[in-house]
Every structure is written in structure tokens, then in C-alpha cells.
Amino acid sequence: MNFYKIFVFVALILAISIGQSEAGWLKKLGKRIERIGQHTRDATIQGLGIAQQAANVAATARG
């Protein structure tokens with residue numbers, strides 16, 4: 001019975017320590033994904049601006 005309690009306690013300590021070390025790795029991955037999303041958003045906004053300018057030039061050329 002005592003062995004079981006000690007085993008559970010050690011298992012919990014290991015799970016907590018492994019969980020904390022994994023959080024750093026997961027946080028880095030999350031930041032990379034967030035950065036990719038920001039770059040995609042910025043490129044889309046820039047592309048829409050260029051497309052709007054092209055549409056204005058085409059409309060002006062038609063008269």
C-alpha cells in the first residue's frame with residue numbers, strides 16, 4: 001500500500017515536471033504559427049491595396 005502511494009506521488013511529480021518543459025516547446029510552436037498568421041494577414045492587406053489601385057487605374061483609363 002505504501003509503495004502504491006509513493007509510486008503515485010513520484011508519477012505526479014514527473015508528470016508536472018514534464019508538462020512544464022513541454023509548455024516551452026509548445027509556446028514556441030504557437031508563436032511561430034501566430035507569426036505566420038500575421039505575415040499572411042499583412043500580405044493579404046497589401047495585396048488588396050495593390051488590387052484596388054489597379055482597379056482605379058483601369059477605371060481611369062476607360063474614362
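The count begins at 1 with the first shown residue.
The backbone N, Cα and C atoms fix where each Cβ goes, and this holds for glycine too.
In Swiss-Prot, a natural variant is listed as Lys5 to Gln, annotated with the note In strain: B205 and B208. Note: Lys5 (variant position) has no non-local neighbours, i.e. no same-chain residues 6+ apart with C-beta under 8 A of its own C-beta.
The natural variant Gln20 to His is recorded by Swiss-Prot, whose note states: In strain: Z10, Z18, Z22 and Z24.
Under the three-state DSSP scheme, Trp25 (variant position) falls in the helix class. Counting every protein chain shown, the number of other Cβ atoms lying within 10 Å of the Cβ of Trp25 (variant position) is 9. Looking at Swiss-Prot, you'll find the natural variant Trp25 to Gly noted as follows: In strain: Z10 and Z22.
Among the natural variants in Swiss-Prot is Leu26 to Arg, noted as: In strain: Z24. Here the Cβ of Leu26 (variant position) has 11 other Cβ atoms within 10 Å, regardless of which shown protein chain they belong to.
According to Swiss-Prot, the natural variant Leu26 to Trp carries the annotation: In strain: Z10, Z18 and Z22.
In this view, Lys27 (variant position) is surrounded by 10 other Cβ atoms within 10 Å of its Cβ, with every protein chain counted. For the natural variant Lys27 to Arg, Swiss-Prot gives this note: In strain: Z10 and Z18. The structure shown keeps the original residue.
For the naturally occurring variant Gln53 to Arg, Swiss-Prot gives the following note: In strain: B316. Reduced to three states, the DSSP call for Gln53 (variant position) is helix. Around the Cβ of Gln53 (variant position), the same chain contributes no residue under 8 angstroms that is 6 or more positions distant in sequence.
Annotation for Ala54 (variant position): no same-chain Cβ neighbours under 8 Å separated by at least 6 residues are found. Here the residue is the original one, while Swiss-Prot reports the natural variant Ala54 to Thr with the comment In strain: B202.
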